[in-house]
Amino acid sequence: MASELAMTAELPTSPLAIEYVNDFDLMKFEVKKEPAEAERLCHRLPAGSLSSTPLSTPCSSVPSSPSFCAPSPGGQPSAGPTAAPLGSKPQLEELYWMSGYQHHLNPEALNLTPEDAVEALIGAPHHHHHHHQSYESFRPQPFGGEELPPAAHHHNAHHHHHHHHLRLEERFSDDQLVSMSVRELNRQLRGFSKEEVIRLKQNRRTLKNRGYAQSCRYKRVQQRHILENEKCQLQSQVEQLKQEVSRLAKERDLYKEKYEKLAARGFPREPSPPAAPKTTAADFFM
């Protein structure tokens, strides 16, 4: 009974705190019994801590609650500048120990009962961790003086280098590389790195060799077609000449045969005309 009176005497007198505490019906929850060692761990503050709120138990993930009980007899008061004096009432910030879970424990906003708020509070650490992971994905990109990890530097440099290569390779078409003179190409490549210039010139040399090989192949094919056409024309002319030779040979043989027949029979002699009678002068005067 004396302990209940002592606890009642040390309860906060602020109306806001009393109203905040009275919203919860905590009497229906069972009190977890813990060993004395766990109780000592609960009442011990970490080194350098400025808060008078004890730590939570090792077996529980529920955030630590404000301490309304009297200090242990063997405990020593904290020597920190902000520590509360021995036997003093809890500070006002201890009454708002659940301020980090306002989105869980706001019955007016979520239309929840106090029991639902306590259940949400019990599952709050895991939920907070889940939200922390989800918020990590929406972290803004670093600017200016913020440091980037080496992997991010390498990724950004590789992306910029690859984009630079694409711009250089897409700057000239194949026809421009082949038709452009060496002087003009060197003038266009000023300001680029040596590796990019060497790669582009190798590409230009490959294109020129490929074009030269295609030109030679085209010329060979064209020359072969010309020679094949001339061959066909000459073959047709030879056939025509052969036919003409055979015709002339036949005609020669025909004339030769006629000549031989005529020579074998002999040519007939034509009859001489009759001689005119001689007239004398005596016949003339007769």
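The backbone N, Cα and C atoms fix where each Cβ goes, glycine too.
Now, the feature entries from Swiss-Prot:
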- S14 to A: Abolishes transactivation activity. when associated with A-65 (MUTAGEN)
- S65 to A: Abolishes transactivation activity; when associated with A-14 (MUTAGEN)
- 199-262: domain 'bZIP' (DOMAIN)
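For the domain 'bZIP' (199-262), the model's average pLDDT works out to 93. When DSSP labels each residue, the domain 'bZIP' (199-262) comes out as 64 helix, 0 strand, 0 coil, counted as helix, strand and coil in that order.
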